[in-house]
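Per Swiss-Prot, these features apply:
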ACT_SITE  D148  active site, proton acceptor
BINDING   L28, G29, A30, G31, I32, S33, G34, P35, V36, K51  ATP binding site
DOMAIN    22-304  domain 'Protein kinase'
MUTAGEN   K51 to E  No p38-alpha/MAPK14-, p38-beta/MAPK11-, ERK3/MAPK6-, ERK4/MAPK4-induced activation
MUTAGEN   K51 to R or M  Kinase defective mutant, abolishes activity
MUTAGEN   S115 to D  Mimicks phosphorylation state, leading to localization to the cytoplasm
MUTAGEN   S115 to A  Impairs shuttling to the cytoplasm
MUTAGEN   T182 to A  Impairs protein kinase activity and shuttling to the cytoplasm
Amino acid sequence: MSEDSDMEKAIKETSILEEYSINWTQKLGAGISGPVRVCVKKSTQERFALKILLDRPKARNEVRLHMMCATHPNIVQIIEVFANSVQFPHESSPRARLLIVMEMMEGGELFHRISQHRHFTEKQASQVTKQIALALQHCHLLNIAHRDLKPENLLFKDNSLDAPVKLCDFGFAKVDQGDLMTPQFTPYYVAPQVLEAQRRHQKEKSGIIPTSPTPYTYNKSCDLWSLGVIIYVMLCGYPPFYSKHHSRTIPKDMRKKIMTGSFEFPEEEWSQISEMAKDVVRKLLKVKPEERLTIEGVLDHPWLNSTEALDNVLPSAQLMMDKAVVAGIQQAHAEQLANMRIQDLKVSLKPLHSVNNPILRKRKLLGTKPKDGIYIHDHENGTEDSNVALEKLRDVIAQCILPQAGKGENEDEKLNEVMQEAWKYNRECKLLRDALQSFSWNGRGFTDKVDRLKLAEVVKQVIEEQTLPHEPQ
């Protein structure tokens, strides 16, 4: 029996509400396809995480690949999957969706955990790395590339000191057949061959170079590049590649650093970190995929198997906590991912009278709502204007927290520009209006010096308020 048919049999078509209570207002985090919520098993009162996807082939593929990988102790487990109709606000009728019940991860995201751990040691970083590598090895043995390895997708099971870390979110995962051509990435964690694939695609579309008979591809080695970046940040608190310029796309200076593998180990943070740790980073951040460590090479590396104490306290926790920008950087990454995902998610919806789905035709004729329909209030599928409004707010956060090219009027002008755009789309938001008054905003610019980190935090609160659902009907 095929894996596809096994998965189809595993998906329940009964209403999830028969077995679970769903808290529509409590969000655990935002995956690439929308917020993850809390649900409670009625028979046991056990809490689980609930992810909701539009029921499309891409979503079923995500579920299939995640199910294939989820038997590993360092990968978030799928408990069960429901296929139900769910109606969100601004939708005229229910839409078929997959409701994925997953194990609850109470310990939070990787970098949040580190920022709360004042004595995070190199040994602990090594142990976390080993768990991530074991999860990747399991995926790669199944010939699956995750393609979105980043700190937000690495969660701790609970708050105990020895809690396992687990990989989640298989929204970009693909079976690696040497044809992983769709550029999917988060800027700080993107491998050089992904950028090369993107560059060739753009040139071919523009007719600058002839379409090559054999497309430039990238594969599982990209996950290993991302692992190298994550290790680097875990050890020192900042990424090896960054740009001095805020941009909605990867700027030239950052692109050049990635393509040439240009990074350093600044003495201030790296002087107490072992040569073994630096060695594994160097070998993972090789520009040429064939020179990069394999996942087996990572697991065999002395740093992951050392008997040395490695009890030196890392600077990463203090840096992340003091700069208070981890959440803002993650939001900027999410925005970048959304922009790169636009082409993948464009959908043409047929009017109901012309749809060829026999179930929908039957429902139309009956003139009734589906028996298994779930009707809620939520902003995640809001109007185009509301999406643009959130996008403009995230631009403000990015401008506030990304490294600045310089000081003075130029940077102030850039902040004023992005704030004007955000203000244009969010004038009715009382929280933003009140906050901007305290920052001396006159509608066109800030008249006083702005504490950018405080502004980023306020705008983050505005976004959270804008995306909070109403009570369910």
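Placement of Cβ uses the backbone N, Cα and C atoms for every residue, glycine included.
Every residue here is the original one, so none of the noted swaps is modelled.
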Just give me the nearest neighbour of S115 (mutagenesis position) among the recorded positions L28, V36, K51, Cα to Cα.
L28
Can you check how the pLDDT averages out over the domain 'Protein kinase' (22-304)?
81
State the three-class DSSP label for L28 (ATP binding site), counting H, G and I as helix, E and B as strand, and everything else as coil.
strand
Going by DSSP, is K51 (mutagenesis position) sitting in a helix, a strand, or coil?
strand
Taking every protein chain in this structure into account, which of the recorded positions L28, V36, K51, D148 has the most other Cβ atoms within 10 Å of its Cβ?
K51
Three-state secondary structure, S115 (mutagenesis position) (per DSSP):
helix
Whole-number Å only: compute the distance from the Cα of L28 (ATP binding site) to the Cα of K51 (mutagenesis position).
10
Any idea what the Cα distance is from K51 (mutagenesis position) over to the residue listed as 'active site, proton acceptor', rounded to a whole Å?
17
Where does the residue listed as 'active site, proton acceptor' sit in DSSP terms: helix, strand, or coil?
coil
